[in-house]
Every structure is written in structure tokens, then in C-alpha cells.
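Beneath this line is the structure, given in C-alpha cells, with notes to follow.
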Amino acid sequence: MLTTMSASSNTNSLIEKEIDDEDMLSPIKSNNLVVRVNQDTDDNLQALFDSVLNPGDAKRPLQLPLRMRKLPNSFFTPPAPSHSRANSADSTYDAGSQSSINIGNKASIVQQPDGQSPIAAIPQLQIQPSPQHSRLAIHHSRARSSPASLQQNYNVRARSDAAAANNPNANPSSQQQPAGPTFPENSAQEFPSGAPASSAIDLDAMNTCMSQDIPMSMQTVHKKQRSYDVISPIQLNRQLGALPPGWEQAKTNDGQIYYLNHTTKSTQWEDPRIQYRQQQQILMAERIKQNDVLQTTKQTTTSTIANNLGPLPDGWEQAVTESGDLYFINHIDRTTSWNDPRMQSGLSVLDCPDNLVSSLQIEDNLCSNLFNDAQAIVNPPSSHKPDDLEWYKIN
């Protein structure tokens with residue numbers, strides 16, 4: 001019996017030892033990483049793209065129609081025609097368009113037959129008649145929400161004051177308003193008493209209606225901005241330079257620049273530097289025009305003289321400089337000359353353009369030589385010259 005118990009105890013100890021050995025080896029086995037590769041990854045990704053690109057091929061569960069869902073009645077009511085994304089303040093300015101529509105607060109209950117549960121009827125719309133005054137169309141777009149539209153309010157108030165001054169039979173309350181184009185403190189004062197303050201009236205339409213009774217001399221055509229450009233003095237000095245002596249630059253209360261001439265004790269809107277530049281441009285244009293006329297006259301005179309003298313000698317060539325002066329080239333001697341080779345007398349000193357003789361002097365010499373040649377042709381010298389002075393007087 002003892003032998004059996006000892007054998008069983010030895011067996012149990014061996015089993016426990018083996019278990020302990022496995023526990024000691026377990027951390028070593030955990031270092032072995034297992035890599036699993038899913039071969040269907042590309043197919044699954046392609047299936048996702050196909051479900052988006054081809055929605056008809058994908059199997060979608062059936063959805064409940066909108067009418068069968070528990071949605072409020074306002075979900076199926078279309079918006080008002082004047083309510084759009086283009087309006088810059090739909091909830092504020094468009095509230096006046098719905099002011100004439102009132103919804104009944106009390107919902108009528110309809111009793112169903114056969115003991116069914118009562119159903120609340122849809123509230124009916126009660127449309128009230130429009131007010132007596134005719135309302136203008138509302139066209140408040142985003143383009144008019146800029147600060148430049150403040151000038152339109154400025155013009156509207158100015159025209160209303162002018163109309164009240166021209167019409168003595170108008171409402172006295174409107175004539176008690178202070179004259180001058182001031183902005184209203186409350187926007188509700190600009191609208192009729194029957195219309196809500198939140199309703200927006202088209203400013204352009206109001207300007208058109210009011211301008212029909214105002215003369216053309218009082219109408220303002222330039223609405224949205226000033227008719228002058230506000231430029232800093234530093235920028236003007238950089239572009240145009242300093243002011244001439246005796247001039248000073250100043251500004252009005254509105255910021256418009258004007259100029260004072262302390263010499264003549266006068267003021268003007270135009271910049272004297274711009275006026276000086278314009279005068280310089282005019283003078284330059286006149287000088288260029290005069291030079292063109294002079295060059296044309298030179299070329300015409302030179303061509304006329306050349307045609308009367310006949311062709312050039314052999315080896316000579318006629319050319320013109322960049323400034324329009326005429327000179328001659330001798331290809332035989334390889335020299336240049338201002339003198340016409342067809343006229344050999346009186347110009348031997350001016351044989352080279354390096355002498356820098358002005359073209360006007362050359363033309364004067366040419367004209368004097370031509371005049372002498374013409375006189376010799378018309379009045380040939382007589383071989384017998386009498387000593388009597390009367391002959392010289394007659395001839």
C-alpha cells in the first residue's frame with residue numbers, strides 16, 4: 001500500500017514539474033510572431049468603389065417613403081417665392097412679405113364616424129386684404145448690401161427734401177424735417193405707417209419714382225461713390241514731385257484735396273503739377289510737329305534741286321542721315337561729302353562731314369549758287385560792256 005502511494009506521489013510530482021517547465025517556456029514561445037495575409041483585400045476595396053460608382057448594382061434595403069414618416073406638415077410646404085439664397089437678409093427683410101398671411105391658432109377637431117379617434121385638421125390659412133398703399137417689389141440682393149449703398153439713402157433723403165421744398169401743399173409734418181442730406185436715425189421712419197419696419201423697399205425704384213417730379217438739374221446721377229479720388233499727399237509727392245513755389249496743398253472737411261496759390265491768392269481743384277506736365281506735353285507735341293514739317297520741307301527742297309541738276313556723276317551715291325540730312329558718297333575715293341558733286345563752285349571748304357557744318361548753312365550756300373546760276377542763264381554776260389552807267393541801270 002505504501003509502495004502504491006509513493007508511486008502515485010512521484011507521478012504527480014513529475015506532472016507538476018512538466019507543467020512548470022511549460023510555464024517557463026511560454027515567454028519564449030510568445031516571441032514568435034504570426035503574420036496573417038488576407039488575399040481578398042483588393043477585392044473588398046474594389047467592392048467599396050463599385051458600390052459608390054454603381055449604386056444601382058448594390059443591394060440597398062427598402063426605405064420608408066417620406067409621406068409615411070412622422071414629419072411635420074411644414075416639411076411638405078414649399079417656401080415663399082421671395083425667399084431665396086440670393087437675398088442677403090431673408091429672415092429680416094422678407095418678413096414683411098408674410099405679414100398679410102395669418103395662421104389660425106385654433107385647430108378644428110373633426111369627429112370621425114364609427115367611434116374612431118378624432119383627428120386634428122390642418123390649420124387653414126386666412127389671407128387678409130393688402131393695405132391701401134401699393135407696395136413696391138422687394139429686390140434686396142447681396143450686391144446692395146455693401147457700404148456703397150449708403151449713398152443711395154443719402155440721395156433718397158436729399159431728393160425727398162427737395163420735393164418737399166418745391167411742393168408747398170405737401171404734408172406739414174414732412175416740411176418740418178431739417179434740411180440737408182442727413183442719414184435717418186431709425187430705418188422705420190423711412191417707410192409708410194401701414195407697412196412694417198422690417199419690410200425693405202427697393203431704393204432704385206424709389207429713386208426712379210421720386211426723380212419724375214424733380215428737374216434734371218437737381219437729380220444726382222453719381223450715386224454710389226464720390227466723384228473724386230482720395231489720394232494721400234505722400235503718394236502724390238512720390239508720383240508728381242514737390243509742388244511749385246508759392247503753392248500749398250489743403251483738404252476740405254470731406255477729405256477732398258485742393259490747392260492754394262499764394263502768389264495770385266486763388267484756389268483750384270486741379271493739381272498744378274499735372275497742369276505743368278500737360279503743358280510740357282503740348283509743347284513737346286508742337287515741337288515734334290514743327291520738326292516733322294521742317295524735315296518734310298528739307299526733303300522736298302533737296303529732291304527738287306537734285307531733279308533740276310540731273311543725275312550724279314559716275315561713282316557717286318546720294319544718302320540721308322538719321323536726322324534727315326543729305327550727303328554724298330564717293331565710291332572711287334571712298335570719301336563722303338556734304339557737297340553735291342554736280343555743283344563744284346563755292347563749297348570746297350565743306351568736303352567732309354567731319355567739319356560738322358550745319359545743314360542750314362549748306363542749304364543757304366546751295367540756294368545762293370542756284371540763284372547765281374539762274375541769273376547767268378537768264379542774263380548772259382555781254383562781250384562788250386559799255387562804260388555808260390545807264391546800261392547797267394537798264395540791264
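Just so it is clear, glycine is given a Cβ too, placed from its N, Cα and C backbone atoms.
Across the domain 'WW 1' (241-274), DSSP classifies residues as 3 helix, 13 strand, 18 coil. Positions annotated as domain 'WW 1' by Swiss-Prot: 241-274.
The annotation domain 'WW 2' is assigned in Swiss-Prot to 310-343 on the grounds of sequence analysis.
For the mutagenesis experiment Ser88 to Ala, the note given by Swiss-Prot reads: Increased activity and nuclear localization and decreased sensitivity to Hpo/Wts-mediated inhibition; when associated with A-227.
As a published mutagenesis entry, Ser145 to Ala appears in Swiss-Prot alongside the note: Increased activity and nuclear localization, decreased sensitivity to Hpo/Wts-mediated inhibition, loss of interaction with 14-3-3epsilon and 14-3-3zeta.
For Ser146 to Ala, Swiss-Prot lists a mutagenesis experiment annotated as follows: Abolished phosphorylation by Cdk7, leading to increased ubiquitination by the DCX(DCAF12) complex.
For the mutagenesis experiment Ser146 to Asp, the note given by Swiss-Prot reads: Phosphomimetic mutant; decreased ubiquitination by the DCX(DCAF12) complex.
Among the mutagenesis experiments that Swiss-Prot reports, Ser227 to Ala is described with the note: Increased activity and nuclear localization and decreased sensitivity to Hpo/Wts-mediated inhibition; when associated with A-88.
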Tally of residues which DSSP labels helix, strand or coil - the domain 'WW 2' (310-343):
0 helix, 13 strand, 21 coil
Restricting to the domain 'WW 1' (241-274), what is the model's mean pLDDT?
88
